[in-house]
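For C89, the entry in Swiss-Prot reads active site, glycyl thioester intermediate, with the evidence type sequence analysis. Per Swiss-Prot, the feature domain 'UBC core' maps to 4-164. For the published mutagenesis C39 to S, Swiss-Prot gives the following note: No effect; when associated with S-141. Swiss-Prot gives this note for the published mutagenesis N81 to A: Impairs degradation of UBC7-substrates, but does not prevent protein degradation. According to Swiss-Prot, the mutagenesis experiment C89 to A or S carries the annotation: Prevents polyubiquitin chain attachment and protein degradation. Quoted from Swiss-Prot, the note on mutagenesis experiment C141 to S is: No effect; when associated with S-39.
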Amino acid sequence: MSKTAQKRLLKELQQLIKDSPPGIVAGPKSENNIFIWDCLIQGPPDTPYADGVFNAKLEFPKDYPLSPPKLTFTPSILHPNIYPNGEVCISILHSPGDDPNMYELAEERWSPVQSVEKILLSVMSMLSEPNIESGANIDACILWRDNRPEFERQVKLSILKSLGF
């Protein structure tokens, strides 16, 4: 277990506890493992996700912050940049050099100066503004592009279902 990663994660946790961005709650799943965090992300206003609060899991590699964490929504949500298994696909979570399709600028990808807060804010931004040019869920991309009302209806239904309705 990397002491550098542990120290960095504890520092980031303290910062989030002290000054968490609105609509975001995050922290370690247990006291015994600082490398797996649970997150709650409130859907941004004026989006199909506005009425939802979404569970996600952040998994940090042992060499964090040299390598990016993985963020997965549990359960998955319908979104062009979220794989059907719930894994989020955005630039900030991609290692430098991880761009086979040449869609991303190097400065958009992961670097050790990024933080948990920046990741979660980027995910909130992604919920507001999907990037269908670099989609992870092709069906969601097509629905977003070709039938926005149906896309929004399906998102709202999934929110109601997640709330037990």
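Glycine is no exception: its Cβ is also placed from the backbone N, Cα and C atoms.
Modelled residues match the original; the substitutions are not represented.
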In the structure shown, which of the mutagenesis positions C39, C89 has the fewest Cβ neighbours within 10 Å?
C89
So which mutagenesis positions are near C141 (mutagenesis position), with CA atoms within 10 Å, out of C39, N81, C89?
N81
Local confidence of the prediction over the domain 'UBC core' (4-164), expressed as mean pLDDT
90
Which residue among the mutagenesis positions N81, C141 has the fewest other Cβ atoms within 10 Å of its Cβ, if you could check?
C141
Please classify the secondary structure at C141 (mutagenesis position) using three-state DSSP.
helix
Do you know offhand how many angstrom separate C39 (mutagenesis position) and C89 (mutagenesis position) by C-alpha?
17
